[in-house]
Structures are given as structure tokens and as C-alpha cells.
Amino acid sequence: MFALSARHALRRTRIFAIPRFFADSRQDSDNPDKRYSGPAATMDNKSEKVTVNKEELRKRLTPVQYQVTQEAGTERPFTGCYNKHYEKGVYQCIVCHQDLFSSETKYDSGCGWPAFNDVLDKGKVTLHRDASIPGGNILLLIAHPERIRTEVRCARCNAHMGHVFEDGPKPTRKRYCINSASIEFVNADPATSSPPVATPTAAPIAQQ
């Protein structure tokens, strides 16, 4: 009888916890003080909060870039232009041009998205619990709360980058799974730079 009561208590705890996880995953994206769309020339490369003008951003970004960075979308696997891109340089946020990742930490994880085992500086990204569910299966999340993912955003403009997982290589054991649509590459040697090639794709899907 006691075991049965404990089981019911655990079930109720999980159910009531889910709305809190959803609220946590949304609260920062609704903050208007974290938005930016102005030209890169007016910005330095520090993680200072900036304001995003959504209308100007729609004009500057492609539909896929906008959906990924502003609506937390996800490009289809193996379609991003940086998935198999290994030139030496730095990957910046496509929205505010802050340096986020280095080619030195990029590796082929086989997941279909650009993968890095570290960021240039921990202060340049923010991490958030992501309770969004591929396919909308909330019962799956209730049964397996450990599947709640960790979302990665740009600390300066709050743009969605992707997610980070604990299955990467040493020494960090991290896998920053990043959308190509959320970043742009700056070559260490512009003279040897070649444009990345992207596979044509439809609209992003909310799955990563």
C-alpha cells in the first residue's frame, strides 16, 4: 500500500513538473530586451545584451535562418552548409555576429548537424532547459523526463543555435549540435576561403 502511494506521488510530481519545464524553456525567448538586427559594424564582439528588430531581421536573413534563430526551428539533418565544413576559422552568430565556435573544436559526430566539443567562451552562450517535444508527444516526456534537452542560445542576442548533449569526445564530453542556419563562418585566411555548399532543403523541422 505504501509503495502504491509513493508511485502515485512520483507520477503526480512528474505531471506537475512538465508545465514548469515548458515555462522555463519559453521565458527567455519572450524577453524583448534580448533582440537585435542592426549591422555588424556597429557592434563590438562582447556578450552585451542587444535588441533585435524582428522586421529588419526578416529582411536580412533567409526564411530558414529566421525560423531557426527566432522561432527555435531546426534544419533538416545533413542539409546544412557547415555540416562537412572544416576550414580553419571562427563560426559567428548569424544574427549579431558574435564569435561563438572555433574550427579547432569542430568534429564529425555523424548526427547530420555541425558539431563542436566546446565554445570559444562559456559566457558567449546561454543554456536553457528545452521541454519542446518532437512530434508533440507529451506522454513520452512525462514517462522519460531525462529526455528534456538543453538548448543553446547566443548570449548577446538570444538567437537559438541548437542543443548541447553529453556524448561528445574528450576532454569536454560535450557535443554542441548547432544549426548551420544559425551561424556564419569567418576564414582564418580569406585568400584560401571557398564558399560552403548546402543541400537544398524544405522548411526546418522541430527535431534535433
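The backbone N, Cα and C atoms fix where each Cβ goes, glycine too.
Residues or ranges marked as domain 'MsrB' by Swiss-Prot on the basis of sequence analysis: 54-188.
In three-state terms derived from DSSP, CYS93 (mutagenesis position) belongs to an extended strand segment. In sequence order, LEU100, CYS154, ARG156, CYS157, ALA159, MET161, SER182, ILE183, GLU184 constitute the residues six or more apart from CYS93 (mutagenesis position) in its chain with CB-CB distances below 8 Å. Record note (Swiss-Prot) on the mutagenesis of CYS93 to Gly: Loss of activity and zinc binding.
In this structure, CYS157 (Zn(2+) binding site) belongs to neither helix nor strand by DSSP; it is coil. Under the heading Zn(2+) binding site, Swiss-Prot lists CYS93, CYS96, CYS154, CYS157.
Here the residue is the original one, but Swiss-Prot notes a mutagenesis experiment at this spot, CYS96 to Gly or Ser: Loss of activity and zinc binding.
Sequence-distant neighbours of CYS111 (mutagenesis position): residues of the same chain at least 6 apart with a C-beta under 8 Å from its C-beta are PRO77, ARG175, CYS177. Swiss-Prot documents CYS111 to Ser as a published mutagenesis change and attaches the note Thioredoxin-dependent activity reduced, but no change in DTT-dependent activity.
Looking at Swiss-Prot, you'll find the mutagenesis CYS154 to Gly or Ser noted as follows: Loss of activity and zinc binding. When other Cβ atoms within 10 Å of the Cβ of CYS154 (mutagenesis position) are tallied across all protein chains shown, the result is 27.
Looking at Swiss-Prot, the entry for mutagenesis of HIS160 to Gly says: Loss of thioredoxin-dependent activity, 81% DTT-dependent activity.
According to Swiss-Prot, the mutagenesis experiment HIS163 to Gly carries the annotation: Loss of thioredoxin-dependent activity, 80% DTT-dependent activity. Residue environment of HIS163 (mutagenesis position) contains 20 other Cβ atoms, counted within 10 Å of its Cβ in all protein chains.
In three-state terms derived from DSSP, CYS177 (mutagenesis position) belongs to an extended strand segment. For the mutagenesis experiment CYS177 to Lys or Ser, the note given by Swiss-Prot reads: Loss of activity.
Around CYS177 (mutagenesis position), taking its Cβ as the centre, 24 other Cβ atoms fall within 10 Å, counting all chains. As annotated by Swiss-Prot, active site, nucleophile applies to CYS177.
In Swiss-Prot, a mutagenesis experiment is listed as SER180 to Gly, annotated with the note Loss of thioredoxin-dependent activity, 85% DTT-dependent activity. There are 25 other Cβ atoms within 10 Å of the Cβ belonging to SER180 (mutagenesis position).
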Taken over the domain 'MsrB' (54-188), the predicted model's pLDDT averages 92
Applying a 10 Å Cβ distance cut-off over all chains shown, what neighbour count does CYS96 (mutagenesis position) have? 24
